[in-house]
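Features as listed in Swiss-Prot:
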- 60-236: domain 'VWFA' (DOMAIN)
- CYS291 to Ala: Reconstituted TFIIH complex lacks p62 and has no transcriptional activity (MUTAGEN)
- CYS308 to Ala: Reconstituted TFIIH complex lacks p62 and has no transcriptional activity (MUTAGEN)
- CYS345 to Ala: No effect on the transcriptional activity of the reconstituted TFIIH complex (MUTAGEN)
- CYS360 to Ala: No effect on the transcriptional activity of the reconstituted TFIIH complex (MUTAGEN)
- CYS363 to Ala: No effect on the transcriptional activity of the reconstituted TFIIH complex (MUTAGEN)
Amino acid sequence: MDEEPERTKRWEGGYERTWEILKEDESGSLKATIEDILFKAKRKRVFEHHGQVRLGMMRHLYVVVDGSRTMEDQDLKPNRLTCTLKLLEYFVEEYFDQNPISQIGIIVTKSKRAEKLTELSGNPRKHITSLKKAVDMTCHGEPSLYNSLSIAMQTLKHMPGHTSREVLIIFSSLTTCDPSNIYDLIKTLKAAKIRVSVIGLSAEVRVCTVLARETGGTYHVILDESHYKELLTHHVSPPPASSSSECSLIRMGFPQHTIASLSDQDAKPSFSMAHLDGNTEPGLTLGGYFCPQCRAKYCELPVECKICGLTLVSAPHLARSYHHLFPLDAFQEIPLEEYNGERFCYGCQGELKDQHVYVCAVCQNVFCVDCDVFVHDSLHCCPGCIHKIPAPSGV
C-alpha cells in the first residue's frame with residue numbers, strides 16, 4: 001500500500017506551523033503573545049456593527065433545533081443537545097435584551113418530522129422554561145429540513161412586511177429526510193423574503209450552503225463551544241433589511257402600570273389576557289398593564305393586544321432597540337506611551353496598564369479595553385459624552 005503523500009488537508013490548514021504564532025519576549029515568556037490574542041478577540045466585535053444602514057428592528061425569528069440521534073455525540077460536553085440548549089438559553093436572554101419588541105419561536109426536528117416547542121412569542125421566560133424541560137428529550141432518527149422550514153414558513157409568511165422574517169437552524173446531522181424537493185421550497189422561502197441562517201455542528205452540508213445563499217442568510221460550522229457561542233451572538237443584532245421591504249408607521253400603545261391594593265375600594269379584580277394561551281390557570285388580579293385602546297389587561301410588556309391588535313410597549317423598549325440604528329462610533333486606539341493625559345480609565349477609574357488606550361473622538365475621555373468593550377456591547381453610549389457638562393453661557 002502506497003504511503004499517503006505528506007500534504008496538508010484543507011481543514012488542517014488552520015493548525016499548520018502553529019508555533020510560528022507564538023513569540024517569546026525578552027524574558028522568554030509567551031504571556032505577551034497570549035495577551036495579544038485575547039486583546040484582539042475583545043476588540044473584534046467593536047468593529048462588527050453594520051454602521052448606519054437600514055435594519056429590521058421588529059424581528060420574527062424561528063430557531064430550528066436538530067433533535068436527531070447525532071445530538072447525542074459527545075464532542076461538545078456533556079453532549080451536543082445539552083450544550084445547545086444551554087447556549088440557547090443565553091441566546092434567548094440576549095436576543096430579548098437587544099430586541100425587546102421582537103418575537104421568537106422554537107421548532108424541534110427528529111424522526112423525519114418537525115414540531116413546535118414554543119409558539120412565536122415575546123415572552124423570554126416561556127422559551128427558557130421550555131428549553132430547560134427539553135434537556136430530557138430523547139434524540140433519535142433523522143432531521144427534516146423541509147418539514148421544519150414548512151412549519152416556520154406557515155407562520156412567518158403572514159407577518160407584516162415591515163418586520164424581518166428569519167429562521168436560524170442548529171443542524172447537527174449530515175443528512176436530511178424530506179418528503180419533497182427542498183430546492184422548490186427554497187425558492188418559495190426566497191419569494192416570501194424569509195432569511196434562513198444555519199449553524200452546523202458537524203461539517204458543511206451542500207443543501208445548507210444553497211439554503212443560506214439563496215435566502216440571504218449565513219452558514220457557519222462551529223470549531224468548539226466558545227466559537228459556537230460566538231456564532232449565536234452574531235444573530236442577536238438585527239440583520240440589514242432589504243431595500244424592497246415595506247416602510248410604514250406602526251401604531252403602538254404605551255400603557256402605564258397600574259398598582260392597586262385590596263384596601264382600595266375602587267379597585268376591581270380582573271383576568272389577564274396573557275393567560276388565554278397559557279397552561280397556567282387564570283387568576284383574578286388587581287394591577288397590571290391596561291391597553292389604552294380597549295382596556296384589556298396584561299401582566300407584562302411588550303405584547304400584542306389579543307383584542308384590538310395594538311402593539312403594547314414601554315419607552316425603554318424602544319430606546320433599547322434604537323441604538324442599533326445609530327451605533328456608537330469605535331473609540332480611537334492610541335499607544336499608551338503616546339498618550340499625555342491622565343493614566344486612569346474614565347469608566348472604571350482603574351490605572352491604565354495595557355499597551356493601548358481608547359479615546360472617544362467627541363468628549364476626548366480615555367478608556368481601558370474592558371470598558372471600551374462594555375460601552376460598545378452593552379451600554380451603547382459614551383458615559384463621558386452623557387456627563388459632559390456644558391460651560392455656563394455667562395462665562
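Placed from the backbone N, Cα and C atoms, the Cβ positions cover glycine too.
Features per Swiss-Prot, on structure.
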{"residue": "CYS291", "record": "mutagenesis position", "Cβ contacts under 8 Å, 6 or more apart": "GLY253, PRO255, LYS297, TYR298, CYS305, ILE307, CYS308, LEU310, LEU312"}
{"residue": "CYS345", "record": "mutagenesis position", "Cβ contacts under 8 Å, 6 or more apart": "GLU351, LEU352, VAL366, PHE367, CYS368, CYS371"}
{"residue": "CYS360", "record": "mutagenesis position", "Cβ contacts under 8 Å, 6 or more apart": "PHE331, GLN332, PHE367, CYS382, GLY384, CYS385"}
{"residue": "CYS363", "record": "mutagenesis position", "Cβ contacts under 8 Å, 6 or more apart": "CYS382, GLY384, CYS385, LYS388"}
| Surrounding CB atoms that lie within 10 Å of the CB of CYS308 (mutagenesis position), all protein chains | 15
| Averaged pLDDT, computed only over the residues in the domain 'VWFA' (60-236) | 94
